[in-house]
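Participant: This is the structure I have questions about; it appears just below.
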Amino acid sequence: MAEGDEAARGQQPHQGLWRRRRTSDPSAAVNHVSSTTSLGENYEDDDLVNSDEVMKKPCPVQIVLAHEDDHNFELDEEALEQILLQEHIRDLNIVVVSVAGAFRKGKSFLLDFMLRYMYNKDSQSWIGGNNEPLTGFTWRGGCERETTGIQVWNEVFVIDRPNGTKVAVLLMDTQGAFDSQSTIKDCATVFALSTMTSSVQVYNLSQNIQEDDLQHLQLFTEYGRLAMEEIYQKPFQTLMFLIRDWSYPYEHSYGLEGGKQFLEKRLQVKQNQHEELQNVRKHIHNCFSNLGCFLLPHPGLKVATNPSFDGRLKDIDEDFKRELRNLVPLLLAPENLVEKEISGSKVTCRDLVEYFKAYIKIYQGEELPHPKSMLQATAEANNLAAVAGARDTYCKSMEQVCGGDKPYIAPSDLERKHLDLKEVAIKQFRSVKKMGGDEFCRRYQDQLEAEIEETYANFIKHNDGKNIFYAARTPATLFAVMFAMYIISGLTGFIGLNSIAVLCNLVMGLALIFLCTWAYVKYSGEFREIGTVIDQIAETLWEQVLKPLGDNLMEENIRQSVTNSIKAGLTDQVSHHARLKTD
């Protein structure tokens, strides 16, 4: 950066605490790049340091924190604001270059060469000396993940464009996908969030572009597209496929031109392709305004196998260094910078802070569906198909029992048929070969049983509708209320209880209004909601008052009849014995 910019930055007040990570493991000091010159330190263990100290020394700052216990993400708003809201940059249009991809594929390693270029872009030897360790973003050899969440370099570079304007350049490092501690949702969230906030997303791949790489890209970009409210154009800007360890230079040469030819072949939509493969390629073309590809050779055996490798150029193959000198300026040279745009409008540093806040809230909420692995998605589809088939079998069989053209069936017979057919449907579900295991499939069997019970409840209502007495229950109930109120009104009026008589007349009038309204609703089909309310009131009166009263009266009549029969029988026996004695 220019000296004036550094002086202005040094004068900015910075308060509060930031998270940074410092290497405490002595053995890691060999693999990690230690602090040198202008590129700051490597950090590993979570520490809190004063932001004044952090701003005095360039270093990576974690702005999106990954919580492994609940697989959620948190934005460190204070850290992001203190980086992007510095007075000399906050109103500048921003360029965000992000590197994403699978874990342990050298994303942070690549970003550190980008840092070298940004600090020495005016020099032909920006790539550094042969014995100079690689510093900047934390990186190391090995098979365990290093970066979590999203980190940015805390020094925002102010660059003069060829057209005379100034832009701010921010470098972003992301958590590697598909490690042993991250879910598909974690990977999708990090990739989508970095793609949504970057102007250039470098998709870091190893050796080749495989079909699963494209499918994961489709899933992750769709997850990001869903989070953006209204999209009338391609939602994302530039995607650069970076193929590391390219082993086929005899087919496609290293660099941009070879990558362009290779990418065109990989993303070509062919008529004889399966529809699934065509859709993946169409989706990628529809999501990004610009697509590119760069083929990078293997850095050499010393880089891959030497545990003490610290990024010195003397240990890296010449082919790799040559192509690296072409790649980094392709992304970061002033004439090649891509300014961040959202919905066609340029984004400033100040704007990007607000977009980060808005996007992280979306991913912290439950509005978006949770992305799933291919196995889980296939197992779900497999089980749902089995549920649908078994439910369809149950419905068709029940239609034969009490369908629209079938007569009314006794409730006890209907329930017996239901239980038999439910068992048949469950057996059919179990007989289908399904993915996911017994515990996973059990949830879908429970879902099937619940759906069958819900369908059975509808069949009960349909069957009850065929019962003429059930259909006449509402008018009969209302008429019974009117008749009872008429009798009670007459009796209470006769004995002088006029207030009760008036109340009974009022209830009788309401019942008459309900009866007339119900008849109109059934005749015209209008005001069906009112008709439903009247049916519910009548149902409540029937179940809570009239039916219990009728049952009690019937029990009393039956009891009286039995008593009279017993008495009559005893009387007959006594009379018979008396006649025998007389004879």
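Cβ from N, Cα, C; glycine included.
Where a substitution is noted, the model still shows the residue that was there originally.
Swiss-Prot lists 91-336 with the feature domain 'GB1/RHD3-type G'. What Swiss-Prot lists as GTP binding site is ARG104, LYS105, GLY106, LYS107, SER108, PHE109, ARG244, ASP245, VAL303. Marked as GDP binding site by Swiss-Prot on the basis of similarity to another entry: ARG104, LYS105, GLY106, LYS107, SER108, PHE109, GLN175, ARG244, ASP245, VAL303, ASN306. According to Swiss-Prot, the experimentally introduced change LYS107 to Ala is described as follows: Alters endoplasmic reticulum morphology. Feature annotation from Swiss-Prot assigns Mg(2+) binding site to SER108; the stated evidence is similarity to another entry. According to Swiss-Prot, the experimentally introduced change LEU384 to Asp is described as follows: Loss of function in endoplasmic reticulum tubular network membrane organization. In Swiss-Prot, a mutagenesis experiment is listed as SER431 to Ala, annotated with the note No effect on function in endoplasmic reticulum tubular network membrane organization. Swiss-Prot gives this note for the published mutagenesis PHE440 to Ala: Decreased function in endoplasmic reticulum tubular network membrane organization. The mutagenesis experiment GLN447 to Ala is recorded by Swiss-Prot, whose note states: No effect on function in endoplasmic reticulum tubular network membrane organization. Here Swiss-Prot describes GLU555 to Lys as a published mutagenesis experiment; the accompanying note says: Increased GTPase-dependent fusogenic activity. The mutagenesis experiment GLU556 to Lys is recorded by Swiss-Prot, whose note states: Increased GTPase-dependent fusogenic activity. Looking at Swiss-Prot, you'll find the mutagenesis ARG559 to Glu noted as follows: Increased GTPase-dependent fusogenic activity.
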Participant: May I ask you to report the DSSP-based helix, strand or coil state of ARG244 (GTP binding site)?
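Facilitator: In three-state terms, ARG244 (GTP binding site) counts as strand.
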Participant: Pop the Cα-Cα gap between GLN447 (mutagenesis position) and ASN306 (GDP binding site) into the table, whole Å please.
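Facilitator: Distance (Cα to Cα, whole Å): 55 Å.
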Participant: How many Å lie between the Cα of GLN447 (mutagenesis position) and the Cα of ARG244 (GTP binding site)?
Facilitator: 47
Participant: By a simple count, how many Cβ atoms lie within 10 Å of the Cβ of ASN306 (GDP binding site), its own Cβ left out?
Facilitator: 13
Participant: Starting from the Cα of LYS107 (mutagenesis position), work out which of the recorded positions (GLN175, ASP245, VAL303, LEU384, SER431) are within 10 Å.
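Facilitator: Hits: GLN175.
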Participant: Sort the binding-site residues GLN175, ASP245, VAL303 by C-alpha distance from SER431 (mutagenesis position) and give me just the closest.
Facilitator: GLN175
Participant: Over the domain 'GB1/RHD3-type G' (91-336), what is the model's average pLDDT?
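Facilitator: Mean pLDDT across the domain 'GB1/RHD3-type G' (91-336) comes out at 82.
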Participant: Can you tell me whether DSSP puts GLN447 (mutagenesis position) in helix, strand or coil?
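Facilitator: The three-state answer is helix.
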Participant: When the Cα-Cα distance from PHE440 (mutagenesis position) is computed for each of the binding-site residues SER108, GLN175, ARG244, ASP245, VAL303, which gives the smallest value?
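Facilitator: That would be GLN175, the closest of SER108, GLN175, ARG244, ASP245, VAL303 to PHE440 (mutagenesis position).
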Participant: Provide the three-state secondary structure of GLN175 (GDP binding site) computed with DSSP.
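Facilitator: Reduced to three states, the DSSP call for GLN175 (GDP binding site) is coil.
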Participant: For each of SER108, GLN175, SER431, GLN447, count the other CB atoms within 10 A of its CB; which of these recorded positions has the top count?
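Facilitator: Compared across SER108, GLN175, SER431, GLN447, the most Cβ atoms within 10 Å surround GLN175.
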Participant: Can you tell me how far the Cα of ARG244 (GTP binding site) sits from the Cα of GLN175 (GDP binding site), in Å?
Facilitator: 18
